[in-house]
Amino acid sequence: MSLASSLESLRKIDINDLDLNNIGSWPAAVKVIVCVLLTAAVLALGYNFHLSDMQAQLEQQAAEEETLKQQFSTKAFQAANLEAYKAQMKEMEESFGALLRQLPSDTEVPGLLEDITRTGLGSGLEFEEIKLLPEVAQQFYIELPIQISVVGGYHDLATFVSGVSSLPRIVTLHDFEIKPVAPGSTSKLRMSILAKTYRYNDKGLKK
């Protein structure tokens, strides 16, 4: 059958005459057209499904790419600053170690007690007590509490406190208590104070 005759037969076909329950009785040209349409529909659906799947994969890969870019940027920044960070940490450790080594050793503590006593006597005070209390160990240093009790005038006490704070070694003052020596008299005052100096703890630093 020629193409012209096929087209002519299609024009003569009434769709209402086609029996859906008996597709085999349909004209050959109609069968071919239906097959072509069904094939095209199947291909279109499959192509659309494939495109949707590819789109989802592309979006997932794009998100993963963005995450990898951020990770790379962070690691690149860390790598660029790693040497500077190491140098800074080394400098801090050296400075901290140097500061700790300025603390008095065991052999220097008696000299510190002499300095405190000399400062008090030079301020016009009378010592009632100056004694070392039990040590308190910390990680990098050891506290050496010193209980001090002195008697003198108000300005003499102030001069003593200022002098102790100015000593070359680190000394901190705590728990001030000032009372008149005689009830009702302010000419002589008794001051009890806890001084703390700090000894270098080389064992703690090595840890």
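Positions of Cβ are set from backbone N, Cα and C atoms, glycine also.
All protein chains shown were included, and the count of other CB atoms within 10 Å of the CB of M92 (mutagenesis position) stands at 10. For the published mutagenesis M92 to K, Swiss-Prot gives the following note: Reduced twitching motility and hyperpiliated surface pili.
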In which DSSP state, out of helix, strand and coil, do we find M92 (mutagenesis position)?
helix
